[in-house]
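Engineer: What Swiss-Prot records for this protein is below:
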type    : residues                                           : note
BINDING : Leu38, Gly63, Glu85, Lys86, Asp111, Val112, Asn141 : S-adenosyl-L-methionine binding site
MUTAGEN : Gly65 to Ala                                       : Abolishes methyltransferase activity, DNA-binding and SAM-binding. Does not abolish transcription activator function
MUTAGEN : Glu85 to Ala                                       : Inhibits rRNA (adenine-N6,N6-)-dimethyltransferase activity
MUTAGEN : Lys86 to Ala                                       : Inhibits rRNA (adenine-N6,N6-)-dimethyltransferase activity
MUTAGEN : Asp111 to Ala                                      : Inhibits rRNA (adenine-N6,N6-)-dimethyltransferase activity
MUTAGEN : Asn141 to Ala                                      : Does not affect SAM-binding, DNA-binding nor transcription activator function
MUTAGEN : Arg183 to Glu                                      : Abolishes the interaction between 12S helix 45 and TFB1M; when associated with E-256 and E-257
MUTAGEN : Lys220 to Ala                                      : Abolishes methyltransferase activity. Does not affect SAM-binding, DNA-binding nor transcription activator function
MUTAGEN : Arg256 to Glu                                      : Abolishes the interaction between 12S helix 45 and TFB1M; when associated with E-183 and E-257
MUTAGEN : Arg257 to Glu                                      : Abolishes the interaction between 12S helix 45 and TFB1M; when associated with E-183 and E-256
Amino acid sequence: MAASGKLSTCRLPPLPTIREIIKLLRLQAAKQLSQNFLLDLRLTDKIVRKAGNLTNAYVYEVGPGPGGITRSILNADVAELLVVEKDTRFIPGLQMLSDAAPGKLRIVHGDVLTFKVEKAFSESLKRPWEDDPPNVHIIGNLPFSVSTPLIIKWLENISCRDGPFVYGRTQMTLTFQKEVAERLAANTGSKQRSRLSVMAQYLCNVRHIFTIPGQAFVPKPEVDVGVVHFTPLIQPKIEQPFKLVEKVVQNVFQFRRKYCHRGLRMLFPEAQRLESTGRLLELADIDPTLRPRQLSISHFKSLCDVYRKMCDEDPQLFAYNFREELKRRKSKNEEKEEDDAENYRL
């Protein structure tokens, strides 16, 4: 768990405020990119404090925008800050910060979904997975449009120990829509419990540390924003391939209001569906009438372990997708209807 560190006394020289930079460069948040600017440095400082002690740390900031959190990170006396920004309009403002902190800020124009951060920092920063987290941190005020796909991507990286996690158990402090933040940290049985809850918590210690009211952002989003801290676990709570866990969890939660057996049935082809689902539940010792939100990580571990054995017995099972089966069936029905219509005309 990250310590709540104090910001360093190392300060940037006097600079225009973020609001002044936005006016100077005539910046406007792009709605299509789900951009919302956080201008209150008290709040950006708080985000950085909650990331832990960043003195002499190497930080990767995603989506810096006009540079509000960027300033707070630089004021924490980091060794180096790498920012990756997709929108070229923000580069001049970030360059202004780089000039004010020589040798501290590295700016990359790129997409966080494809950027290879595993090559960004020195090999000397790498630590064994079993050690304390490395002196590498990820911090970001994520655009809502990319927050969920990005955290899923990083969770898979944690599972494989690649991407940003080649350095070890790299900690992350990120913003999400409040509803998503609550789902990520939701306990078993809560109404917010979801696919994201299980996928994040089987791999990480997840904490929803505080909420920022939407009115603190420009433009004001329709929702509040939650700040979430992730520390990868030394040992994942489910020791199966990420894609297998993801498939089981997705199938269970696609019918979140039904009993869990309803979603689990979709793991199997129709011809063997009832028999295989019954076997899965019996071997995993799961009550079929539990709702998805009532299933603990231990329940999912049992389900994934048994499903893995069933996939080993039938190598084609893992590739099965019930939606593809529905498409094929629909296509056959349409062909039959066309044949029937043609025969009727004849």
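Each Cβ is built from the backbone N, Cα and C atoms, and glycine gets one as well.
A description of the local structural setting of each listed feature is requested, covering burial, neighbours and distances.
Structural biologist: All protein chains shown were included, and the count of other CB atoms within 10 Å of the CB of Asn141 (mutagenesis position) stands at 27.
According to DSSP, Gly65 (mutagenesis position) is assigned to coil rather than to any helix or strand.
Other Cβ atoms within 10 Å of the Cβ of Glu85 (mutagenesis position) number 24 in total over all chains.
Counting every protein chain shown, 19 other Cβ atoms lie within 10 Å of the Cβ of Lys86 (mutagenesis position).
Other Cβ atoms within 10 Å of the Cβ of Asp111 (mutagenesis position) number 12 in total over all chains.
Sequence-distant contacts (6 or more apart, same chain, Cβ under 8 Å) of Arg183 (mutagenesis position) comprise Gln192, Arg193, Ser194, Leu196, Ser197.
Just so you know, the Cβ of Lys220 (mutagenesis position) picks up 11 other Cβ atoms within 10 Å once every protein chain is counted.
All protein chains included, Arg256 (mutagenesis position) registers 15 other Cβ atoms within 10 Å of its own Cβ.
Counting Cβ atoms from all protein chains shown, Arg257 (mutagenesis position) has 8 others lying within 10 Å of its own Cβ.
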Engineer: Please identify, from the recorded positions Gly63, Gly65, the residue with the sparsest Cβ neighbourhood, meaning fewest other Cβ atoms within 10 angstroms.
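Structural biologist: Ranked by other Cβ atoms within 10 Å, the recorded positions Gly63, Gly65 bottom out at Gly63.
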Engineer: Quick one: largest C-alpha distance among Leu38, Gly63, Glu85, Lys86, Asp111, Val112, Asn141, binding S-adenosyl-L-methionine per the record, in angstrom?
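Structural biologist: Site span for S-adenosyl-L-methionine, by Cα atoms: 20 Å.
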Engineer: Based on Cα coordinates, which of the following recorded positions are within 10 Å of Gly65 (mutagenesis position): Leu38, Glu85, Val112, Asn141, Lys220, Arg257?
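Structural biologist: Checking each Cα against Gly65 (mutagenesis position), the hits are Leu38, Glu85, Asn141.
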Engineer: Tell me, by DSSP, whether Val112 (S-adenosyl-L-methionine binding site) is helix, strand or coil?
Structural biologist: coil
